[in-house]
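Everything on this sheet refers to the single structure shown next.
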Amino acid sequence: MPHKIEGFFLLLLFGYEATLGLSSTEDEGEDPWYQKACKCDCQVGANALWSAGATSLDCIPECPYHKPLGFESGEVTPDQITCSNPEQYVGWYSSWTANKARLNSQGFGCAWLSKYQDSSQWLQIDLKEIKVISGILTQGRCDIDEWVTKYSVQYRTDERLNWIYYKDQTGNNRVFYGNSDRSSTVQNLLRPPIISRFIRLIPLGWHVRIAIRMELLECASKCA
């Protein structure tokens, strides 16, 4: 029964047309996940998109369209975005909390700034329900040259479960390369995408200080 419910969820998810498409800037010929992903006929239904116990899509129409989840628009609410050591964000740091990690945010307090600069820090998003996440957009701090240069991604479907690292084609934890300046938007597509409720970004490298503005992309299909 649970698998039937999950299959029905995916059928609904892929049954609508994307209202906003963001083209990939990646070279598909060089992306190892592109070589592994299979191209499904959209008419085959949800069963071809779901395998029991999977936490990523094994067969998908390659997410030709990507819908912003809502960091920039505000659809993602403040309580959905948290970070490591939240009790330490007092005084000046109270203006740079996890909720400020929103793409294209401007002005004072325009990003999440980690109070500590080490690889044990994280930024977490609770999607409130299981969604298909197909990409990540990042920027640095808007007013000063501070940004994240590389990061890893973890996910889980339930807060009672252990975190799972997103892997590369060799089975190692994938390292995503981030920003090289404070204003450019860097897009990393997830091939295959992640089916999950909770997502974590773990900074692995940074310029001066860990600073993030971001957006998640939700997978959408052009198939009606």
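Keep in mind that glycine also has a Cβ here, set from the backbone N, Cα and C atoms.
Positions annotated as domain 'F5/8 type C' by Swiss-Prot: 63-219.
Other Cβ atoms within 10 Å of the Cβ of Tyr89 (mutagenesis position) number 18 in total over all chains. What Swiss-Prot notes for the published mutagenesis of Tyr89 to Cys is this: Decreases phosphatidylserine binding.
Non-local neighbourhood of Trp92 (mutagenesis position): empty, since no residue in the same chain at least six residues away has a C-beta under 8 Å from its C-beta. A helical conformation is recorded for Trp92 (mutagenesis position) in the three-state DSSP classification. In Swiss-Prot, a published mutagenesis experiment is listed as Trp92 to Cys, annotated Decreases phosphatidylserine binding.
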